[in-house]
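Beneath this line is the structure, given in structure tokens, with notes to follow.
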Amino acid sequence: MGLAEGLAARMAPHLYIQEPLSAQQLKKLEEHKYSASGRSLVEPPMQVYWNWLVEKVPLWLAPNTITMVGLLLNVLSTLILVCYCPTATEGAPFWTYLLCAIGLFVYQSLDAIDGKQARRTNSSSPLGEMFDHGCDSISIVFVNLGTIAAVRLGTLPGWMFYCCFVGMFMFYCAQWQTYVCGTLKFGIIDVTELQISVTVMFLMTAVCGPELWDYEIPFTGLPMKTIPLLGIIGGTVYSCSNYFRVILSGGVGKNGSTVAGTSVLSPGLHIGLVLLLALMIYKKSTTNLFLQNPCLYTLAFGFVSAKITIKLVIAHMTKSEISLQDTAFIGPGLLFFNQYFNSFIDEYIVLWIAMVISFADLLRYCISVCLQIATHLRISVFRISSNQAAEQVQTQKQKLTD
């Protein structure tokens, strides 16, 4: 057992960590085989870079370690920017935007090669697939934060709310689609295109300053930030139309159900509840809670979204039902009931409490599920074990890819 796993195991009793997966789920997990189809627009040229990059990685480095390093760089660089721009209306030093560009590009690169490293070292396992998607669900929250801060979307409150939550929704829908049809489907415009576009946006802000996005587009009267907004809207329409075409066409289960034999619409309740609570609390706040604290607000709900997305990924891999009852909703619930009782506690204080609870709940769940799966498969989370799980990769793609 590695240092990180050993530390997590020693912390487990103090964090009240329980094993979240049943014996039946673990058995189904062993039988899971990764299946993906399609390719995005920039993937072919990027494959050349990814194949070159993975050859530079030492064989002793575990795939999950690669992903985690990328995620930490992405998160830390975004948090530095957020410290300068807590309301997404401020400017920040040029190096913070440059740092975000580097952090996101490094994450994209490392996230793209972790699967290649797993196959290269014969260390592919269901844990790696779950870990990869789990990191993506957290990264998307911070990509949203970096985007609104870089283009100063705080000057357009309604659009800022949209951009904060639409990324979480689309990533959840991608996993929802997989839960229905059993195959992860990549579109022409997908997450790689999003990450590269946001990286370019960070670089433009670093070179030209955040004032760039406030300049007026000639003959339109619209600010420059309208351009990335239109891109986000177009991407949302394109991606969601693809997702829901698959979802509404019926699943691979009995009578067109999901892989778990449940209704294809049932996962919509979870993300729907997150978005509904976020919107209601935003609109009903007497202190403009979201407008005054958009980054903190997004984190509080983003951690909830990340957890339910991870649980949906696991539900797909274990062919099991995803329950609506979840401790992830405690934080948003506190905000809702505080408003219901006329905000007898300062909303800002409750928001901090909700964010801490949501983060702690996500951390507890991630640690417990990783340790449980690793123990069951007799592998290490952050090291390449001598006793690795058997290769369980079945791909319909014609090249190596995640």
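Each Cβ is built from the backbone N, Cα and C atoms, and glycine gets one as well.
No substitution from the list is modelled in this structure, which keeps its original residues.
Record features, source Swiss-Prot:
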- His133: active site, proton acceptor (ACT_SITE)
- Asn64, Arg119: CDP-choline binding site (BINDING)
- Asp111, Asp114, Asp132: Mg(2+) 1 binding site (BINDING)
- Asp111, Asp132, Asp136: Mg(2+) 2 binding site (BINDING)
- Tyr34 to Ala: Reduces the enzymatic activity to about 35% of that of the wild type (MUTAGEN)
- Glu43 to Leu: Reduces the enzymatic activity to about 25% of that of the wild type (MUTAGEN)
- Trp50 to Ala: Reduces the enzymatic activity to about 55% of that of the wild type (MUTAGEN)
- Asn64 to Val: Reduces the enzymatic activity to about 20% of that of the wild type (MUTAGEN)
- Asp111 to Ala: Reduces the enzymatic activity to about 15% of that of the wild type (MUTAGEN)
- Arg119 to Leu: Reduces the enzymatic activity to about 20% of that of the wild type (MUTAGEN)
- Glu129 to Ala: Reduces the enzymatic activity to about 15% of that of the wild type (MUTAGEN)
- Asp132 to Ala: Reduces the enzymatic activity to about 20% of that of the wild type (MUTAGEN)
- His133 to Ala: Almost completely abolishes the enzymatic activity (MUTAGEN)
- Asp136 to Ala: Reduces the enzymatic activity to about 15% of that of the wild type (MUTAGEN)
- Phe186 to Ala: Reduces the enzymatic activity to about 45% of that of the wild type (MUTAGEN)
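Annotated features, which come from Swiss-Prot, shown on the structure.
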residue: Glu43; record: mutagenesis position; Cβ within 10 Å: 19
residue: Trp50; record: mutagenesis position; Cβ within 10 Å: 23
residue: Asp111; record: mutagenesis position; Cβ within 10 Å: 23
residue: Asp114; record: Mg(2+) 1 binding site; Cβ within 10 Å: 26
residue: Arg119; record: mutagenesis position; Cβ within 10 Å: 16
residue: Glu129; record: mutagenesis position; Cβ within 10 Å: 24
residue: Asp132; record: mutagenesis position; Cβ within 10 Å: 21
residue: His133; record: mutagenesis position; Cβ within 10 Å: 22
residue: Asp136; record: mutagenesis position; Cβ within 10 Å: 23
residue: Phe186; record: mutagenesis position; Cβ within 10 Å: 19
Legend entry - Inter-residue C-alpha distance, Asp136 (mutagenesis position) and Trp50 (mutagenesis position) (nearest angstrom): 18
Legend entry - Distance, Glu129 (mutagenesis position) to Asp114 (Mg(2+) 1 binding site) (CA atoms, angstrom): 10
Inset, instruction - Taking only the Cα atoms, work out how far Glu129 (mutagenesis position) lies from Glu43 (mutagenesis position), in Å, as a whole number. - result: 19
Legend entry - Collapsed DSSP category at Asp136 (mutagenesis position): helix
Inset, instruction - Go through the mutagenesis positions Tyr34, Glu43, Trp50, Asp111, Arg119, Phe186 and tell me which ones have a CA within 10 A of the CA of Asp132 (mutagenesis position). - result: Asp111
Legend entry - mutagenesis positions near Asn64 (mutagenesis position) (Cα-Cα within 10 Å), from Tyr34, Glu43, Trp50, Asp111, Arg119, His133: Asp111
Inset, instruction - Sort the mutagenesis positions Tyr34, Glu43, Trp50, Arg119, Phe186 by C-alpha distance from Asp111 (mutagenesis position) and give me just the closest. - result: Trp50
Inset, instruction - For Tyr34 (mutagenesis position), just give me the three-state DSSP call. - result: strand
